[in-house]
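Enquirer: Okay, handing you the structure first.
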Amino acid sequence: MGLFNAHAVAQQRADRIATLLQSFADGQLDTAVGEAPAPGYERLYDSLRALQRQLREQRAELQQVESLEAGLAEMSRQHEAGWIDQTIPAERLEGRAARIAKGVNELVAAHIAVKMKVVSVVTAYGQGNFEPLMDRLPGKKAQITEAIDGVRERLRGAAEATSAQLATAAYNARIKSALDNVSANVMIADNDLNIIYMNRTVSEMLGRAEADIRKQLPNFDAGRLMGANIDVFHKNPAHQRHLLANLTGVHKAELNLGGRRFSLDVVPVFNDANERLGSAVQWTDRTEEHRAEQEVSQLVQAAAAGDFSKRVEEAGKEGFFLRLAKDLNSLVDTADRGLRDVSRMLGALAQGDLTQRIEADYQGTFGQLKDFSNDTAQSLSRMLGQIREAADTINTAASEIASGNAELSARTEQQASSLEETASSMEELTSTVKLNAENARQANSLAANASEVATQGGTVVQKVVSTMSSINESARKIADIIGVIDGIAFQTNILALNAAVEAARAGEQGRGFAVVAGEVRTLAQRSAAAAKEIKTLISDSVDKVENGNTLVAQAGQTMSDIVVAIRRVTDIMSEIAAASAEQSTGIEEVNSAVSQMDDMTQQNAALVEEAAAAAEAMQEQAGLLNQSVAVFRLDTPPSVVQLASARPSAPRPSAPAPLARSGMARASKARKEDGWEEF
């Protein structure tokens, strides 16, 4: 009877423990564990309380994951709206959620996706599986791992201690039932590494992966794993056997089988006597998770290299991974479209095309980048348009200046040519006037001699007959000289007329020259009149000489008349000599004025040449500026700028007929030798 009561009490206590575990499995973590019902159960109940605390912490961590999902969704929406500097508030998260948020934030900082490692235990906790082994956490979090390990050890020890009792059997049955129904993939092996337990989830998982595992392990059969050795998962199991034999804590491993990637959390199982009973393994199929990690990693690496064409494959994903893929793709797509638009516009600017604009609708930082880029292109287009119009204006002005300089150069050349011809004519006129003065001086001397002879004629009248022939010859010579003087006066008159014409052509500058030419003409006319009078007198003298032989008797009576006439001739010849001297002085002054005008014309020609060179240089610079600006395409064609001349250019006067004088030819040759070919 006492034994029966003991079994009943043990059964009741086992039921209590199983009820607590079932409530934990159902998510009822606020159920009070209570105190140990009897000595020996303290460690077990302490472990249950530690397990309850651990599960509460796991639930809190699940809430952190939900906060992470909310932050990621908000970041995705903000990125879709263009605010690419939005990040997940990692400072509000803890543990793995904070690390994932930090990785995503690094992706956001570089406008790329960040590699995000999603741990399989988070998914298992979300599904209500409380059996997976915890990672070896640092710092104070290591107490959580130790508490869970202690629970596993004490549960196994309690099961072995009560294996002979019905309560223990019931307890084990309930434990097994709980493990069978949890979502975690649990496998237990004994010390010989033979598989002694597999829950339904791990069997189903390995069954789904059987075809892939056989690619690497052809003899693998998921339906015959119970009782088999775990060596079936390894081609060379010696290393794994040694590792498990010396295992004292949680061991994490990654197993790749036929393209499948499994995460293994292995923990040794001890009884209350600290005897090794075997090992428990939590399997997690991380194939999809690993594939997602690889895709995110490739996306990050491509974006870091400037390639935004990569995307995370959305097909075949669901839940969190699907949302993550969509959000990352949306993020990269927004960055890609924005950078492509900016690249297209900058490429067009580099090619000189200022008509390109960013038309797509962006917000946030990309919106500002769009506005700044469009404003920059608009400002450049407006500035280059103004430069192009200014260059056209300068080019037109330079062309008109060059044209005006060409006309001015031609006129200056004609003026220089006329002045050179005038100078040549004045040289000849000066030479003629000097010759005329010399002849007048000689005539004056002859007239003086004739007067002296006439004065002595009274005393030598007896010699008149003998010298009549000589007088007749002298009279003929005088007549010839007077003819020459008459011709000189006529030529002087013609030259004075030509000088007046040239002075009229010179305009205002030739006014003084015209006055001098008029005086010369007056003197020439007076010389001509005097020459005519002398010619008349000489003709009369010749007639008288011819009649001298018959009038010798009358010579004495008319001698006084001859003396008076000869004195008159002497006076006239003196006047002719004085007029010739004045004429020579006037011609020299005219020649000096013409020389000064020629010098001024040459200086003007030099200034015109410099102005023409400056205008050509300005026109050339304007052309270069037009060529530089012409490579740019603007929104609107530049307006044509024309400068109206201040006055219509005067027609170029026809060049005067060249004078056939050797002096003109010599002057022209001298100009060419001095480098004045343009004038």
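Quick reminder: no glycine exception, Cβ is built from N, Cα and C everywhere.
Annotations for this protein, taken from Swiss-Prot, read as follows:
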type	residues	note
DOMAIN	171-213	domain 'PAS'
MUTAGEN	Ala178 to Val	Mediates wild-type responses to both O(2) and CO
MUTAGEN	Leu179 to Cys	Signal-off mutant that does not respond to either O(2) or CO
MUTAGEN	Met187 to Ala	Signal-off mutant that does not respond to either O(2) or CO
MUTAGEN	His234 to Ala	Retains 20% of heme content. Retains 6% of heme content; when associated with A-239
BINDING	His234	heme binding site
MUTAGEN	Pro237 to Ala	Mediates wild-type responses to both O(2) and CO
MUTAGEN	His239 to Ala	Mediates wild-type responses to both O(2) and CO. Retains wild-type heme content. Retains 6% of heme content; when associated with A-234
MUTAGEN	Leu264 to Ala	Locked signal-on, causing cells to tumble constantly in air and in N(2)
MUTAGEN	Leu264 to Lys	Signal-off mutant that does not respond to the addition or removal of O(2). Does not bind either O(2) or CO
MUTAGEN	Leu264 to Ile or Gln	Shows wild-type O(2) responses
MUTAGEN	Trp283 to Phe	Signal-on-biased mutant. 50 to 80% of the cells continue to tumble when air is removed. Can still bind O(2) in vitro
MUTAGEN	Trp283 to Ile	Inverted phenotype. Cannot form stable O(2) bound in vitro. Responds to CO
DOMAIN	333-385	domain 'HAMP 5'
DOMAIN	390-619	domain 'Methyl-accepting transducer'
Enquirer: Of Met187, His234, Pro237, His239, Leu264, which mutagenesis positions come within 10 Å of Trp283 (mutagenesis position), going by C-alpha to C-alpha distance?
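Expert: Qualifying among Met187, His234, Pro237, His239, Leu264: Met187, Leu264.
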Enquirer: Could you state the whole-number distance in Å separating the C-alpha atoms of Pro237 (mutagenesis position) and Met187 (mutagenesis position)?
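Expert: Answer for this pair: 18 Å between alpha carbons.
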Enquirer: For each of the mutagenesis positions (His234, His239), count the other CB atoms lying within 10 A of its CB, then report the residue with the highest count.
Expert: His234
Enquirer: Can you tell which of the mutagenesis positions His234, His239, Leu264 lies nearest to Met187 (mutagenesis position) in space, using Cα positions?
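Expert: Result: the closest of the mutagenesis positions to Met187 (mutagenesis position) is Leu264.
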Enquirer: Determine how many residues of the domain 'HAMP 5' (333-385) DSSP places in helix, in strand and in coil.
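Expert: Tallied per class, the domain 'HAMP 5' (333-385) gives 40 helix, 1 strand, 12 coil.
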Enquirer: If you skip the near sequence neighbours and keep only those at least six away, which residues in the chain come within under 8 angstroms of Leu264 (mutagenesis position), Cβ to Cβ?
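Expert: Within the chain, Leu264 (mutagenesis position) has Cβ neighbours under 8 Å at His251, Lys252, Ala253, Glu254, Leu255, Val281, Gln282, Trp283, Thr284.
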Enquirer: If I take every residue in the domain 'HAMP 5' (333-385) and average their pLDDT values, what number comes out?
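Expert: Across the domain 'HAMP 5' (333-385), the average pLDDT comes out at 79.
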Enquirer: Which one, from the mutagenesis positions Met187, Pro237, Trp283, has the smallest tally of other C-beta atoms lying within 10 Å of its C-beta?
Expert: Pro237
